[in-house]
Amino acid sequence: MDHLKHLQQLQNIERIVLSGIVLANHKIEEVHSVLEPSDFYYPPNGLFFEIALKLHEEDCPIDENFIRQKMPKDKQIKEEDLVAIFAASPIDNIEAYVEEIKNASIKRKLFGLANTIREQALESAQKSSDILGAVEREVYALLNGSTIEGFRNIKEVLESAMDLITENQRKGSLEVTGIPTGFVQLDNYTSGFNKGSLVIIGARPSMGKTSLMMNMVLSALNDDRGVAVFSLEMSAEQLALRALSDLTSINMHDLESGRLDDDQWENLAKCFDHLSQKKLFFYDKSYVRIEQIRLQLRKLKSQHKELGIAFIDYLQLMSGSKATKERHEQIAEISRELKTLARELEIPIIALVQLNRSLENRDDKRPILSDIKDSGGIEQDADIVLFLYRGYIYQMRAEDNKIDKLKKEGKIEEAQELYLKVNEERRIHKQNGSIEEAEIIVAKNRNGATGTVYTRFNAPFTRYEDMPIDSHLEEGQETKVDYDIVTT
């Protein structure tokens, strides 16, 4: 009985909204920004709204005479329904009534979707992943159509912009506007990672992309912020070990082997307790489609409103929605979807990418934008593109290549002498925990300058560190070989 009463009330609400349109024709635009004819529960009311929309398109008055003339012959509205609409008492403020109609429409669609899910779930021929993908798209469509919001006028936008300026002034000129990257000089370029941004971090293998990402993850955890990490290459446990190595300054080799003294165990326990309290979430499936990323992030955001940033390692390991597409089309789709998702959830998304092997053939092996694999879409969608470059990696490879060349030329003694010299240097530098220089190249910055940030890389702890301004090596000077630990 209560349900029947609710439906009768809804029918009356629909009539009041339609009567309001007849009284003030201009209101149809406001109503149509939220409602479609299919949103009306009572079919004659939906047909009335459809006719009113056609009259508005033709610049005709929306009144009783024109409504009756415009009614299609095969879809007649009963006289009592027309009389009920024209006799309804209109109100000036119909926004609340429009919202009520929309809410009821969404609930009906959800009920229908639930039945569809049940039917599809009982069909053994369909894959569960396909059903989930279809459901996610339907729910997202409902979410997108459930709000009364549309265009925003300039006054509202300017007020919002002024609020941002005032807030930044309150924080102070040295504060970043987004989430700190963990590197002061990089923040000076980017103002941190800002809401809605897609940030790309690219490098060749062995440059330490994952290490840099984990440094940024630990920095982002401050201020009780939630952080999501999609690791498609390494397990969550491996990333957790890197985080512990960074925080405890216990090198990875000792940490993995468990050869720790009492002080190190105590330090490890403290860091374990500290990190356990953080809102850090890992998703480490090795195969993932863009739909799964979207679904998991939306779910996490709904459960943890404090989610502030997401990291993906790395983009080319993801698949597009359709495997039949060319790979560059899939990558373009993925980058576009990530950018859209960043804006929707109002968080920055940081995606790591692998760079083309062709850059290895250049004398200057510092990456440029065209080095991104299948790069067209990525370069276009990204707000910021960062490249990682460590000169010592290439110096080591050059030395190894020189040793191989000497062997091939039959200069065995010379090759052996160089081999012993190089290995001794690497052993000493590894033992002493020497630090090498690394460059973070800001290759694209939609809202700021481009340039190079010089950092230190501490390989035993897989940690990047800020470097004082102007303390980097002179241009053209070779980076000193430090150790033979190579990270991914």
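Including glycine, each Cβ sits where the backbone N, Cα and C put it.
Original residues throughout; no substitutions modelled.
Taken straight from Swiss-Prot:
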MUTAGEN   Leu4 to Ala  Still forms dodecamers
MUTAGEN   Gln8 to Ala  Forms predominantly hexamers
MUTAGEN   Glu80 to Ala  Forms predominantly hexamers
DOMAIN    172-471  domain 'SF4 helicase'
BINDING   Ala203, Arg204, Pro205, Ser206, Met207, Gly208, Lys209, Thr210  ATP binding site
MUTAGEN   Arg204 to Cys  Loss of DNA helicase and ATPase activities, no longer binds ATP
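Other Cβ atoms within 10 Å of the Cβ of Arg204 (mutagenesis position) number 21 in total over all chains. Comparing CA positions across the recorded positions Gln8, Glu80, Thr210, the one lying closest to Arg204 (mutagenesis position) turns out to be Thr210.
The subset of mutagenesis positions (Leu4, Gln8, Glu80) lying with their Cα within 10 Å of the Cα of Gly208 (ATP binding site) is empty, i.e. none.
Here the binding-site residues are Pro205, Gly208; the one with the fewest Cβ atoms within 10 Å of its Cβ is Pro205. A gap of 20 Å separates the Cα atoms of Leu4 (mutagenesis position) and Glu80 (mutagenesis position). Secondary structure from DSSP puts Lys209 (ATP binding site) in a helix. Each of the recorded positions Leu4, Ala203 was scored by other CB atoms within 10 A of its CB, and the lowest score goes to Leu4. In the three-state DSSP reading, Glu80 (mutagenesis position) counts as helix.
For the pair Gln8 (mutagenesis position) and Thr210 (ATP binding site), the C-alpha distance works out to 60 angstrom. Neighbour counts of Cβ atoms within 10 Å were taken for the recorded positions Glu80, Met207; the minimum is at Glu80.
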